[in-house]
Amino acid sequence: MYPESTTGSPARLSLRQTGSPGMIYSTRYGSPKRQLQFYRNLGKSGLRVSCLGLGTWVTFGGQITDEMAEHLMTLAYDNGINLFDTAEVYAAGKAEVVLGNIIKKKGWRRSSLVITTKIFWGGKAETERGLSRKHIIEGLKASLERLQLEYVDVVFANRPDPNTPMEETVRAMTHVINQGMAMYWGTSRWSSMEIMEAYSVARQFNLIPPICEQAEYHMFQREKVEVQLPELFHKIGVGAMTWSPLACGIVSGKYDSGIPPYSRASLKGYQWLKDKILSEEGRRQQAKLKELQAIAERLGCTLPQLAIAWCLRNEGVSSVLLGASNAEQLMENIGAIQVLPKLSSSIVHEIDSILGNKPYSKKDYRS
């Protein structure tokens, strides 16, 4: 059995913090808990984001009701989370509508929120997708209308666009920032070379470079965030905002006995995830997760909490985006912050030994 202390009084983190602390609340017990500082700079920018953010992929406007979305967002905000991420493509724009309605209804100060959206797949027309100047400007305008906001804090290019010159994309991103439609811009699913090219173009033409890459990062996907992005961070200041810390639920342990009903892998359009889980590699991963479960029990936490804390222990990660379909999941995930101080070097080494997939940079080979 897991201990009931998942959402109890949190420990203070040894993170480099200077901003206002968030307040951890336990809705289960009703009383505000000790203040906890858990904000980090997004890359080398001055933007302070909570080390955990709430994503809206699959859930908002799709898997969950609008009422549940409001409940989850309120829980997140009350627990100090200030980062909320969406995209024009999520639920064909409905995720942005739901998010915008909640912000308007709750009356939260806009200046207390960090809202991010992603542009690439807008509509079915040829001109409604990609990273052309036309779609970046029109797509972001449409997103802002759905969100009922004057600006987003970060607009992301949701994937690279080989059909558009890099200079055009960087100029368009600079334009929307100069027009007050966004504060910063970033990339998602871009390679290190593509990010470096965008930075070089920005420097060459006195434009605004990206500050962050959104990348998939979890125990079974490590190379990009642990080897490639740290080099970019040190060279040009691009940070990492990571998503899918539980590998679409694989790391949660929920699939160790097959595909449960109402899980993401059971949804229409997620046959790829089901196939992945039931594959030979998927079975090997489940065996490793059983070993990791023993470490989680030793630390007094759940497997999802261990997995999220493991992502947070990476100093190059500015924020980890969470996905949740109910309040229990969200509060459990937020409880990962309490596990972070317990991840000693020996525990991390033990986890690496079980996973057997630690990537090595050129520096590691030289030393």
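In case you wondered, yes, glycine gets a Cβ from its N, Cα and C as well.
Record note (Swiss-Prot) on the mutagenesis of Ser9 to Ala: Impairs interaction with MAPRE1 and association with microtubules.
Among the mutagenesis entries in Swiss-Prot is Ser20 to Ala, noted as: No effect on interaction with MAPRE1 and association with microtubules.
Annotation of the mutagenesis experiment Ser31 to Ala in Swiss-Prot: Impairs interaction with MAPRE1 and association with microtubules.
Counting Cβ atoms from all protein chains shown, Arg189 (NADP(+) binding site) has 17 others lying within 10 Å of its own Cβ. Taken from Swiss-Prot, the feature NADP(+) binding site applies to 56-57, Gln63, Asp85, Asn158, 188-189, Gln214, 243-248, Lys254, Tyr262, Arg264, Gly323, Ser325, Gln329, 332-333, supported by experimental evidence.
Taking a C-beta cut-off of under 8 Å and a sequence gap of six or more, Tyr90 (mutagenesis position) has these contacts in its own chain: Thr56, Trp57, Val58, Phe60, Gly61, Gly62, Glu96. Quoted from Swiss-Prot for the published mutagenesis Tyr90 to Phe: Abolishes enzyme activity, but has no effect on NADPH binding.
Summarising the annotation, Swiss-Prot assigns active site, proton donor/acceptor to Tyr90.
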Other C-beta atoms that fall within 10 angstroms of the C-beta of Thr56 (NADP(+) binding site): 26
Three-state secondary structure, which DSSP defines for Asp85 (NADP(+) binding site): strand
DSSP three-state assignment (helix, strand or coil) for Tyr90 (mutagenesis position): helix
Proximal but sequence-remote residues of the same chain as Ser325 (NADP(+) binding site) (Cβ under 8 Å, at least 6 apart): Thr59, Gln63, Ile64, Met68
Among Ser244, Asn333, the most crowded of the binding-site residues [Cβ within 10 Å]: Asn333
